[in-house]
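Q: Pasting a structure here, questions to come.
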Amino acid sequence: MNHLEGSAEVEVTDEAAGGEVNESVEADLEHPEVEEEQQQPPQQQHYVGRHQRGRALEDLRAQLGQEEEERGECLARSASTESGFHNHTDTAEGDVIAAARDGYDAERAQDPEDESAYAVQYRPEAEEYTEQAEAEHAEATHRRALPNHLHFHSLEHEEAMNAAYSGYVYTHRLFHRGEDEPYSEPYADYGGLQEHVYEEIGDAPELDARDGLRLYEQERDEAAAYRQEALGARLHHYDERSDGESDSPEKEAEFAPYPRMDSYEQEEDIDQIVAEVKQSMSSQSLDKAAEDMPEAEQDLERPPTPAGGRPDSPGLQAPAGQQRAVGPAGGGEAGQRYSKEKRDAISLAIKDIKEAIEEVKTRTIRSPYTPDEPKEPIWVMRQDISPTRDCDDQRPMDGDSPSPGSSSPLGAESSSTSLHPSDPVEASTNKESRKSLASFPTYVEVPGPCDPEDLIDGIIFAANYLGSTQLLSDKTPSKNVRMMQAQEAVSRIKMAQKLAKSRKKAPEGESQPMTEVDLFISTQRIKVLNADTQETMMDHPLRTISYIADIGNIVVLMARRRMPRSNSQENVEASHPSQDGKRQYKMICHVFESEDAQLIAQSIGQAFSVAYQEFLRANGINPEDLSQKEYSDLLNTQDMYNDDLIHFSKSENCKDVFIEKQKGEILGVVIVESGWGSILPTVIIANMMHGGPAEKSGKLNIGDQIMSINGTSLVGLPLSTCQSIIKGLKNQSRVKLNIVRCPPVTTVLIRRPDLRYQLGFSVQNGIICSLMRGGIAERGGVRVGHRIIEINGQSVVATPHEKIVHILSNAVGEIHMKTMPAAMYRLLTAQEQPVYI
């Protein structure tokens, strides 16, 4: 018998068995680090003798087997030792009750104030072991004191001792806390705090069945209480592990996080039913045995404290069923304390279940493999690409069957549905992205037969392709010249068809057989597709279309192409910049026949207007801001032609001038066009021959506009015609000129309130090359063909083109410019040699 310092040794001998052999029951327990650091006071060490299981306990277990199955509990008992414990070949393996599957909170193991708490490593083989423990385990050959945090108490009274029965229950102290201590959950991870019950039962054929029943009920209640606590923890944290990370409750208990303490602090109202359940569960096991036992037998269960026991020593407290052996006073207090603790544990378990149910109702359980949905939609600006597809992807349908519900005219087919019947999703995506462009959801009403949305996607007309021809044209011919060119193209194609019918060789490039085609029109381009094969026959960007004419059921489409130039021509143009205005352009004229000729022409014209709106949108300008009413109000504030009407209406500015000269002598002047956009388009005196009749008279100045010569008006006539009229005065000795005095430099005043309003003219190399009719620039005095000399007092004669454009684009308010005809500027700067007439 070993003796430990500061502890009393107690030996319990089994006299009935007639043996003096004493064995110690060793518990394989692991001590947490917290308790290793804290030195506890020495405790009494208890040694027990060797006993055998009696038949009475087996009979008792048989009687209670049915109840065990109903409750789903398995009380595992063992009374032997197992090999391999503390450098010995025998190890005591304790009974692991079913509640050991569920861990208790590791926070109890980490609490330094609870000196009686300990951790026991759970071994999965314990369940299998307990089934065969009684038959297979060998006897222990050594004695050993139990750890000081194990609490060992004997269950004995006078009758039990006489029957040579002594039962011992090895257990740790329940998670008792003082009233002032904060509550901590008795839950733990896998391998956390566990309860192991070790029971040794000697040969006791006369064992009192009620004592065994009481022990069984106590152990079963403890198992049920801790199992419910662990179950509550698992239910409470199921929502935290609802992503499918665990495959089983065992694995869930193993990897479950610690309980959230804040969730237990929330107060809940427990109804009467839950209160009754708690009361029933907490008192069921304690009252059942007592109700069945006579009062006399109940009184016998309160013997004095066994010799050597220390009921008042710290850390030694038996469960409620065993505290009857402690004493009448201590037993009642300890029993109430234990009962209170059990009720607290049951209350917490019920509370956990209710919380888990509420959270499951309100929380969506989602698989971790489910991708997160974006919280808010993501909007992306449309890239600067053509909304129409390339020719290879186009599959138009016949134009005779327009799409239902479309506002396009009869005979037109929207390409958003007809070109791509197999890709409706992409077409709708383009529409939606286009609607979000610059946050302008609507279009300003554009006159025309088609829906602007359809023109952006593209519409298709059915037509017959008659042929194509080429013409040479000036850069900016008049409308009448355009119509004459269209008629000439039609006549050429008809002549070519007649030659083809007569089987005569037609001129090269002008004979094509009649072909059924689909004419694709959009704000980006115009394509001619073969109706059968859908191959692209011709493809012209919309910006290259210079003219469209409908003559009856004939449609003429003119596209501009610059004629290729040789190096010699480039050298000539470099030395003579005036040749730029006389440059010839190659016009490709396509002739079609269609019943919808007028609709085709109107649709192309509407496509230009919609394309302009798209341009405004791309630059952040709302087309609605440029409404007709608002723009009209702006024009009303603009000075008409910079007071040109007032200047021309003054009599002192308009004069009749008589020039005397010799017969056969030229007048000696150089004239240029006043420029398109002037209030009275006519010719201007750009230069005068030194010593000539015009200069010697002293009545003419450079910049004067000639209204008429000898009664013949020059207003609105081409420059070449005016030159011919002046040359015809060579044989006359007296010439009458009606002129309007004008300075050589024209002053322009444009009022632009903000950047929303476009100036309405374009500039190339400092020369105004186009002008929007009726715009603020035209009313301000801007004229086509004039060179910009000055902008807001700053000379731009030697300024690069890009800088001029930048200055004009960002100018607001009153914009003052000075311009003069480009030809006059070249003559005055000696860039050209004058040709006098």
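Every residue gets a Cβ built from N, Cα and C, even glycine.
Don't expect the noted substitutions in this model, because it carries the original residues.
In case it helps, Swiss-Prot gives these features for our protein:
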type    : residues      : note
DOMAIN  : 457-643       : domain 'PID'
DOMAIN  : 656-742       : domain 'PDZ 1'
DOMAIN  : 747-822       : domain 'PDZ 2'
MUTAGEN : Phe608 to Val : Diminishes interaction with APP
Q: Under a three-state reduction of DSSP output, how is Phe608 (mutagenesis position) classified: helix, strand, or coil?
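A: The three-state answer is helix.
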Q: Name, in the order they occur in the sequence, the residues of the same chain whose CB lies under 8 A from the CB of Phe608 (mutagenesis position) and which sit 6 or more residues away.
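A: Set apart from Phe608 (mutagenesis position) by at least 6 residues yet with Cβ under 8 Å, we have Leu542.
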Q: On the 0 to 100 pLDDT scale, where does the domain 'PID' (457-643) sit on average?
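A: The predicted confidence over the domain 'PID' (457-643), as a mean pLDDT, is 78.
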Q: Sort the residues of the domain 'PDZ 2' (747-822) into helix, strand and coil with DSSP and give the three counts.
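A: Residue counts for the domain 'PDZ 2' (747-822) by secondary structure: 15 helix, 33 strand, 28 coil.
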Q: How many of the residues that make up the domain 'PDZ 1' (656-742) does DSSP mark as helix, as strand and as coil?
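A: Going by DSSP assignments, the domain 'PDZ 1' (656-742) contains 14 helix, 31 strand, 42 coil.
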